[in-house]
Amino acid sequence: MSGRGKQGGKARAKAKTRSSRAGLQFPVGRVHRLLRKGNYAERVGAGAPVYLAAVLEYLTAEILELAGNAARDNKKTRIIPRHLQLAIRNDEELNKLLGKVTIAQGGVLPNIQAVLLPKKTESHHKAKGK
């Protein structure tokens, strides 16, 4: 007897993605494919796409959290490029990482040089008191 009967074979386990094994939302399989197709190296280790997907997921979560806070500060429920710009430029480390990046429709940080602000003179206060 060959053992290929219906009752003899084991049921195949449900497929489990590498992303779910690593506890990630970002696609490990797709990152692996892109690493192979991108001609970055002749061979790609099994851990490399997992690590890269984890790093990308962390950076994305960090930026989105700060952008969500910026949107909430502006009393908005939808994140727009302006919120991403404010989030990145107000964070020292993200600003350094993405210093050369231009965000379309991002605008600029509000900034007025101290010299251009009106001077607070005490002569007006003394004149009113007399």
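Glycine residues also receive a Cβ, built from the backbone N, Cα and C atoms like all the rest.
According to Swiss-Prot, the mutagenesis experiment Ser2 to Ala carries the annotation: Blocks the inhibition of transcription by RPS6KA5/MSK1.
Glu57 (mutagenesis position) carries a helical DSSP state (H, G or I). According to Swiss-Prot, the experimentally introduced change Glu57 to Ala is described as follows: No effect on interaction with VRK1.
For Glu62 (mutagenesis position), the count of additional Cβ atoms within 10 Å of its Cβ stands at 15 [all protein chains shown]. According to DSSP, Glu62 (mutagenesis position) sits within a helical segment. Listed in Swiss-Prot as a mutagenesis experiment, Glu62 to Ala is described as follows: Decreased interaction with VRK1.
Cβ neighbour count for Glu65 (mutagenesis position) (all protein chains, 10 Å cutoff from its Cβ): 11. Swiss-Prot lists Glu65 to Ala among its mutagenesis entries, and the accompanying note reads: Decreased interaction with VRK1.
Long-range Cβ neighbours of Asp73 (mutagenesis position) (same chain, at least 6 residues apart, Cβ-Cβ under 8 Å): none. In the three-state DSSP reading, Asp73 (mutagenesis position) counts as helix. What Swiss-Prot notes for the published mutagenesis of Asp73 to Ala is this: No effect on interaction with VRK1.
There are 13 other CB atoms within 10 A of the CB of Asn90 (mutagenesis position), with all protein chains counted. What Swiss-Prot notes for the published mutagenesis of Asn90 to Ala is this: No effect on interaction with VRK1.
Looking at Swiss-Prot, you'll find the mutagenesis Asp91 to Ala noted as follows: Decreased interaction with VRK1. Annotation for Asp91 (mutagenesis position): spatial neighbours Leu66, criterion Cβ-Cβ under 8 Å with sequence separation of six or more.
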Checklist line | For Glu57 (mutagenesis position), the number of other Cβ atoms found within 10 Å of its own Cβ | finding: 16
Notebook entry, point to check: Where does Asn90 (mutagenesis position) sit in the DSSP three-state scheme?
Noted result: helix
